[in-house]
Amino acid sequence: MLQIRVFNYNDPIDGENIVELRYHNRSPVKAFQIVDGIWIIPERYNFTNDTKKVPDDRALTILEDEVFAVRENDYLTTDVNEKNSFLNNITKLFKRINSSNIGNQLLNYISTSVPYPVVSTNSIKARDYNTIKFDSIDGRRITKSANVLIYGPSMKNLLDKQTRAINGEEAKNGIGCLSDIIFSPNYLSVQTVSSSRFVEDPASSLTHELIHALHNLYGIQYPGEEKFKFGGFIDKLLGTRECIDYEEVLTYGGKDSEIIRKKIDKSLYPDDFVNKYGEMYKRIKGSNPYYPDEKKLKQSFLNRMNPFDQNGTFDTKEFKNHLMDLWFGLNESEFAKEKKILVRKHYITKQINPKYTELTNDVYTEDKGFVNGQSIDNQNFKIIDDLISKKVKLCSITSKNRVNICIDVNKEDLYFISDKEGFENIDFSEPEIRYDSNVTTATTSSFTDHFLVNRTFNDSDRFPPVELEYAIEPAEIVDNTIMPDIDQKSEISLDNLTTFHYLNAQKMDLGFDSSKEQLKMVTSIEESLLDSKKVYTPFTRTAHSVNERISGIAESYLFYQWLKTVINDFTDELNQKSNTDKVADISWIIPYVGPALNIGLDLSHGDFTKAFEDLGVSILFAIAPEFATISLVALSIYENIEEDSQKEKVINKVENTLARRIEKWHQVYAFMVAQWWGMVHTQIDTRIHQMYESLSHQIIAIKANMEYQLSHYKGPDNDKLLLKDYIYEAEIALNTSANRAMKNIERFMIESSISYLKNNLIPSVVENLKKFDADTKKNLDQFIDKNSSVLGSDLHILKSQVDLELNPTTKVAFNIQSIPDFDINALIDRLGIQLKDNLVFSLGVESDKIKDLSGNNTNLEVKTGVQIVDGRDSKTIRLNSNENSSIIVQKNESINFSYFSDFTISFWIRVPRLNKNDFIDLGIEYDLVNNMDNQGWKISLKDGNLVWRMKDRFGKIIDIITSLTFSNSFIDKYISSNIWRHITITVNQLKDCTLYINGDKIDSKSINELRGIDNNSPIIFKLEGNRNKNQFIRLDQFNIYQRALNESEVEMLFNSYFNSNILRDFWGEPLEYNKSYYMINQAILGGPLRSTYKSWYGEYYPYISRMRTFNVSSFILIPYLYHKGSDVEKVKIINKNNVDKYVRKNDVADVKFENYGNLILTLPMYSKIKERYMVLNEGRNGDLKLIQLQSNDKYYCQIRIFEMYRNGLLSIADDENWLYSSGWYLYSSGWYLDNYKTLDLKKHTKTNWYFVSEDEGWKE
């Protein structure tokens, strides 16, 4: 691990790692070498040829290239404490970066190389501008190579974070250069993931800048001219953005770099560019420097390049792969992934007001980053009071009253899409195909996977940048910053109201005093724009429920019920979804998006759903995108008389052409994906942010009305403290509903974006590609015909191959999964994503430790009497009936639900069957999970049934009891049966609570009268109140979600636990090979499996005898599962695949009866009906397939027999008296096999087989 040096600003100069640096011919500054080649300079950055000066009136002016700015001239200029804090903060970030694999590799790369020197026959020298100068302790002037200098923010803006190449050309052409990094660790941007907002981790953003510096150092900054250009047509409401270099997108990494990857692969490093690296390597190898330092420099370069020296020849292919590793393996996203840091989904994203924080140890550590997480709710993140931003005035005349309405909008909030110019003039031509052409196949593998798995990082694996020509040292510094021209127009006149007017109409004025005036919610946009006491809402019911109370509520209960009504109406309207099958690949339409954002309101009488169905996805676009066209030229084959006389080379040329054709299709697809991303998806992403803003405005307006009602409350004054709590909880409930709705909105928007790509853009190029295919086929046919005499018998094969692959009716399929992420997988597994997003607590076992597996690291105490045992999938928790067998979970805000906060609890539980020892507990309720003092909730057991109880602060109690009996629910639902049951309890505090077992609804009760079940008590997992001290329970995956799942989601949640192909035994645990089981039939529970020898047939016949039962009380009758006796058979399933110990669906195995051998079909020597009966035989294999023809959540399986014409399912004979025996013989039923899927499975159970292992939870 690289050693990070630690300094204080007042440490004395040592002339080695702490120096007084003279740089850019400026006054000396104190610099600290944190690792070799990287220096920290705790000063403001003021070394630039930028002629734009910071205005004196800093509070009112923002420069053209900025979105947000903070002006402060004094910071980091004279205060030693500020300088020391800056130095310590950067050091902390370096330690955090260095603690990751990627970060450590990055710092090693930077610290073990220098920009490529000037090379001649007898000399190797560094360029002067890539060095720093300082005085040694003894007064000598020292010149030393340097790679990176890290400064504080620039003089013009404290929010600056950027990397400047000291020579912009040499950063791209292979020579390489030193970099200045401008950085502020305390001012942090705010980003979004889904509907959540978070603050960037400064270690992640510093890593981003260091990667830029690495590219500059090696001279491999993206050399192409391609940029994402953003139009400046201000009359179209297009925002003003800098051009985004592909260098920026690739340095960030993530999904966006994958999208543009195929588009840039070809131009990234042309072969002649890489070949020159080999030439430079030879030049260094052949030089003969005189001075020791130069010899050492030469040897270090040779050591770094040796991995690419293959027997004296420079391996350009391997070197190019190495460059690609650096490009696609080292990026900010991969660093964030390794450190589990939240980062934005896309490089280009809406910027939100930044935050300020100190990086003290109680706020930020090297290991965890932000101790309390990155959410903007973290109180350590402060609002920046003196933040300024660039605005534009939008003016429009209303349609009804003809009033000119002007609003101020941040330019950052305007739309931005890629300019078509950035995609034009792309060369899709190809050189003539040769027999040895290097053709790459389309792949979806990750460069990062290759990078991390296949690269070993040590000094010999570094490589220096290589000059293309002998360099002439420039006389001045080149400033490489892009400063685009921006339209300075500050006011825009428009014909109609825009989305921004609608959003502004939903916003409460900053100066509005909600304690004195009521803010009315109205459904008229013009009424709102003309009256500051009104806000616009697209939600009619919500407006009615908010406005119906003028003022003067006189009772706390009435106030509470009014809050509930408002929340309920708002939530119901947010949950609106219109299912549709009229627009391809769209699951549903969110109908209020139109009226919220003024989309399509002039169409279909304001019906957004109908307008969307009629016009499609394009209705969402604020600006109609203009796409660059593609010009394709047919592939041609290089013809050479000598080569074309060789059959193998002719065939290679044809095959390479066909492979290149596939590559071309994928290249064109990738080009269209890049345009879609820059012109369509950016607009869709803006729409998502606009809806987030809209719902936020709605909540603010609703809360303002609540505060108004509180200030005008006519009841007792001592009620107001309680009412404040109600309002606080109501705001949480409103935000929860909005976040939930945003997930539906986001899905609708993302599906719309992908639909446009699949159904509009991709088809638009297919006809062009088919013409390309036809022209290419013509060239191939001519080439094959010309060389038919050489091909001989392969002529027909080659022609058939061309005809097949270039058939006009075929095309190369576009793989939607090739679009990196974009939530496609999330859309497919939306329930899983939603549950993960809402999971706030998950008690389980990991690495033999009981912990919170949700990622929230909830504090819990596990007492010594709690055991970890084998469970439903792996290890699970066992609670015993003793004082030390308990788990105490300290509650945090995430799991403290009150008033209006919905939640769901789900868990797996295995409770032993009631036996005689349990009689002393009959009629007694005892606790399993308790979070109740004077109020709260708990889960308990009574007479083998589960009890869910809620109690509010006024003592009102709601109970749900399963009320099942053993006899009618033993297999499926009864809790005390020793079988794993999945319990789900949903609590919708505005309506009801519901209890489910195994995904099926058992009971539901209204909880509308309950008023607050929150408390500060811990959640205690403990058997408390029972008399039987031998009792125990097994508990697994106890999860709490911060929303109430609906009925279909509960069913899906239960089914999600059965995605594996592993079959399960009678108890619900994995079925295992070579383990002893009793095998019982569902039709005759309690009927033991026996065998009998029939001498006249010479075989042992297995059969099931009559059911045997026993009583544990006068009202509970229980079937025997364990059977004793010399003729009772236990079985083992014998593995034929040797994969692992678990039995999976469709495994072929032997069912071995422990006494008499394998279960097989009788030999075909008796009557036809008897040939289908099963016998036991030591010498023959049964080759039975264990299958599951019903849903995966069943704890039984079917057994299929394969035997010539007697295929069937293992069943029991209808005639119990066959062979004069009192029982049911086993046979192969072809009828059941043919008809199983059409049968009433509640009646037809004879082919369902359980495997029962002996367990301490079931005693007989």
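Heads up, the Cβ atoms here are built off N, Cα and C, so glycines get one too.
Quick look at what Swiss-Prot lists:
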BINDING   His208, His212, Glu248  Zn(2+) binding site
ACT_SITE  Glu209  active site, proton acceptor
MUTAGEN   Trp1096 to Ala  70% reduced toxicity when injected into A.aegypti larvae
MUTAGEN   Tyr1173 to Ala  Nearly abolishes toxicity when injected into A.aegypti larvae; when associated with A-1100-1101-A and A-1227
MUTAGEN   Phe1202 to Ala  No change in toxicity when injected into A.aegypti larvae
MUTAGEN   Trp1218 to Ala  No change in toxicity when injected into A.aegypti larvae
MUTAGEN   Tyr1227 to Ala  Nearly abolishes toxicity when injected into A.aegypti larvae; when associated with A-1100-1101-A and A-1173
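The structure, with features from Swiss-Prot marked on it.
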{"residue": "His208", "record": "Zn(2+) binding site", "DSSP (3 states)": "helix"}
{"residue": "Glu248", "record": "Zn(2+) binding site", "DSSP (3 states)": "helix"}
{"residue": "Tyr1173", "record": "mutagenesis position", "DSSP (3 states)": "strand"}
{"residue": "Phe1202", "record": "mutagenesis position", "DSSP (3 states)": "coil"}
{"residue": "Tyr1227", "record": "mutagenesis position", "DSSP (3 states)": "strand"}
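Cα distances from Tyr1227 (mutagenesis position) to the recorded positions His208, Glu209, Glu248, Tyr1173, Phe1202 are smallest for Tyr1173. Neighbour counts of Cβ atoms within 10 Å were compared across the mutagenesis positions Tyr1173, Phe1202, Tyr1227; the minimum falls on Phe1202. Here Glu248 (Zn(2+) binding site) is compared against the recorded positions Glu209, Tyr1173, Phe1202, and the shortest C-alpha distance is to Glu209. Within 8 Å of the centroid defined by the CB atoms of His208, His212, Glu248, the record's Zn(2+) site, lie the Cβ atoms of Thr163, Glu209, Ile211, Glu247, Thr251, Tyr252, Glu332, excluding the listed residues themselves.
Phe1202 (mutagenesis position) sits 65 Å from Glu209 (active site, proton acceptor), taking the C-alpha atoms as the reference points.
His208 (Zn(2+) binding site) has a Cβ environment of 23 other Cβ atoms inside 10 Å. If you take the C-beta of His212 (Zn(2+) binding site) and look for same-chain residues 6 or more apart in sequence within under 8 angstroms, you find Thr163, Ser179, Ile181, Gln221, Glu247, Thr251. On the backbone, the CA of the residue listed as 'active site, proton acceptor' and the CA of Tyr1173 (mutagenesis position) stand 75 Å apart.
Taking the C-alpha positions, the distance from Tyr1173 (mutagenesis position) to His208 (Zn(2+) binding site) comes to 72 Å.
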